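Peer 1: Following this message is one structure expressed as structure tokens.
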Amino acid sequence: MSVQSSSGSLEGPPSWSQLSTSPTPGSAAAARSLLNHTPPSGRPREGAMDELHSLDPRRQELLEARFTGVASGSTGSTGSCSVGAKASTNNESSNHSFGSLGSLSDKESETPEKKQSESSRGRKRKAENQNESSQGKSIGGRGHKISDYFEYQGGNGSSPVRGIPPAIRSPQNSHSHSTPSSSVRPNSPSPTALAFGDHPIVQPKQLSFKIIQTDLTMLKLAALESNKIQDLEKKEGRIDDLLRANCDLRRQIDEQQKLLEKYKERLNKCISMSKKLLIEKSTQEKLSSREKSMQDRLRLGHFTTVRHGASFTEQWTDGFAFQNLVKQQEWVNQQREDIERQRKLLAKRKPPTANNSQAPSTNSEPKQRKNKAVNGAENDPFVRPNLPQLLTLAEYHEQEEIFKLRLGHLKKEEAEIQAELERLERVRNLHIRELKRINNEDNSQFKDHPTLNERYLLLHLLGRGGFSEVYKAFDLYEQRYAAVKIHQLNKSWRDEKKENYHKHACREYRIHKELDHPRIVKLYDYFSLDTDTFCTVLEYCEGNDLDFYLKQHKLMSEKEARSIVMQIVNALRYLNEIKPPIIHYDLKPGNILLVDGTACGEIKITDFGLSKIMDDDSYGVDGMDLTSQGAGTYWYLPPECFVVGKEPPKISNKVDVWSVGVIFFQCLYGRKPFGHNQSQQDILQENTILKATEVQFPVKPVVSSEAKAFIRRCLAYRKEDRFDVHQLANDPYLLPHMRRSNSSGNLHMAGLTASPTPPSSSIITY
């Protein structure tokens, strides 16, 4: 009988001790199951013992004999190692099971040849008893132990891998880096499977091992462990630092939050105090303005209600200041009449000249005699007045000089009275405006300093239009003054009309919101109060508009007017350079604000309610259709806006150029070039603008020819002949370096060489 393994073959009949240690395939599986369930103490668990009892009795006896022999050989020499001990050691040291040392197939066919008799069982039990009594010696003398067929070279080392013969090591698994667990081929036969009886093993079974080797030593492991401990300490230290930093940051956040709350509270207190102070100041200003208005009512005049039939009208009554001026004017007129009468009497007493002194005397005697004869002067009871005595020539000239001086003095007084009257008229205009403002403010629902949108504190009313009120307000967020325009819709309007008005206001807001230029009033905000009220917040300008200035001063110098026109044209150029371009369409003195209230300062353009957007859809080569014909201020619109036809007229930015020309003319001459004393209805009915083919300039005041030429270019009747905004911006009259013409410079140089004409005569003065 021969036993064949992966390391070689052993011939000879096996002894009973060999048979007792030769496991069957089923016993090998049971052994593996038992070893897998064996705790580190070496004693199998209850589950493993239950599996052993469930086996065939014959196999159970073989396994018992094998484990008994292994247990007895565990204390012997190093050549015969105990499998159970090795399994227990492997589980503790290298985490290998007993199956990794000798993988046994769990499958073994039951054949009649392998059945043994009762005697073999008895001999096996006898061999087991001998193994127990020998305690580590070789089993019997009839054969070898099954462990003798495997030549262990590693001695009794702790790892089973060290005791595996080199011949049966798998080269594929010797360099494997997988986890230290056994890998057993399921179909490989066990090398310890021996045939019982006289039947040899037909097919040898091969063993497959998975070997893990490492270069780590205890020092390296200790170093790695120490490094790991240091890393953990560093990480823990870093975590502690981060936790402390996090705590510090949280503490700082809490402190900053408390500080923020404190600042918010302080800010709210400041805002509340600012509101209180602003309201107090506004209240005092209202009181002072009303007191001043009451005083001016007596001095300048006031409105009185007069009944005319069934209606009542307001009539203006002048105050004592105007009455005194009227009395002074009457006294001056009376004095002038007296002086004229005395001058006539003085002319009668004018002495005759030396040549004519004798002729009147000779001729007077016959006349006297004739009168006496006819009238009977000698018997006439009436006494005739004596003829005025003739003055000497010196006396006559003396009286004549006195009368001339008195007339000159009266003329001077009359001029002063006229100047004072004009000044009082300007003050009266302010007074009338203030009276209307106070009346409108008293009737307004926003008179009690409300805060709109939780931001804008209303101070006092600036003015009132048809459907809007403009208040001076204070922005509590930005800490600046602003002008709040409150649009109030008529509650009796239809919803369609309200929607159109609101749409128009939103359109103005969208246009104005995108504009950013120093010569255009900025639009800050837009919000609604209710369904019938919405507000727009504009930049606040301290001064008045140009229309009020012209009403006060009638006109201005050419330099001041030119400065205003330059700023207007600069703003128009900006409106035509943005995309899409914009036509203002409502340029007039009322929409030009004087920042300082004077003509020598900055201006700003406002009111884009009628402006037109020249987008690609509506603007063509000839311009865009005028869809709002009839709107605007007629004195400042060009003739093409009044053309009535089947199709609407075409307009372009030349509409604003015409308006610039009219404004410049009005600033220079104090009157409008077309329809000055006409109403808008008269202008529309009489076609005044359509007939304005040429502009006529008054004689006074004197204006330079360059300014007149500039006005003619702006007021060209045909829009094809009129400048556009870009051409107007490049006009030589508006360029600072063109104020001195080349021709005048040449004449000046010629005058220096030919005549002693002063150099200033060749400079164009405005």
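Each Cβ is built from the backbone N, Cα and C atoms, and glycine gets one as well.
Where a substitution is noted, the model still shows the residue that was there originally.
Heads up, here are the entries from Swiss-Prot:
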| type | residues | note |
| --- | --- | --- |
| DOMAIN | 456-734 | domain 'Protein kinase' |
| BINDING | LEU462, GLY463, ARG464, GLY465, GLY466, PHE467, SER468, GLU469, VAL470, LYS485 | ATP binding site |
| ACT_SITE | ASP586 | active site, proton acceptor |
| MUTAGEN | ASP607 to Ala | Loss of kinase activity |
| MUTAGEN | SER743 to Glu | Loss of kinase inhibition in response to DNA damage |
| MUTAGEN | SER743 to Asp | Loss of kinase inhibition in response to DNA damage |
| MUTAGEN | SER743 to Ala | Loss of kinase inhibition in response to DNA damage |
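Looking at the shown structure, what environment does each listed feature sit in?
Peer 2: Within the model, the domain 'Protein kinase' (456-734) carries an average pLDDT of 87.
Cβ neighbours within 10 Å of LEU462 (ATP binding site), excluding its own Cβ and spanning all shown chains: 16. In the three-state DSSP classification, LEU462 (ATP binding site) falls within a strand.
Under 8 Å, Cβ to Cβ, and six or more positions away along its own chain, ASP586 (active site, proton acceptor) finds ASP607, GLY609, LEU610, SER611, GLY632, THR633, TYR636.
The Cβ neighbour count for ASP607 (mutagenesis position), using a 10 Å radius over every protein chain in view, is 20.
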Peer 1: Helix, strand or coil: which one is ASP607 (mutagenesis position) in, per DSSP?
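Peer 2: Assignment for ASP607 (mutagenesis position) reads coil.
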Peer 1: Can you list, in sequence order, the residues of the same chain other than LEU462, GLY463, ARG464, GLY465, GLY466, PHE467, SER468, GLU469, VAL470, LYS485 whose CB lies within 8 Å of the CB centroid of the ATP site?
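Peer 2: The surrounding set, listed in chain order, is ILE486.
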Peer 1: Would you please pick out, from the binding-site residues ARG464, GLY466, SER468, VAL470, the one with the fewest other Cβ atoms within 10 Å of its Cβ?
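Peer 2: GLY466, out of the binding-site residues ARG464, GLY466, SER468, VAL470, has the fewest neighbouring Cβ atoms within 10 Å.
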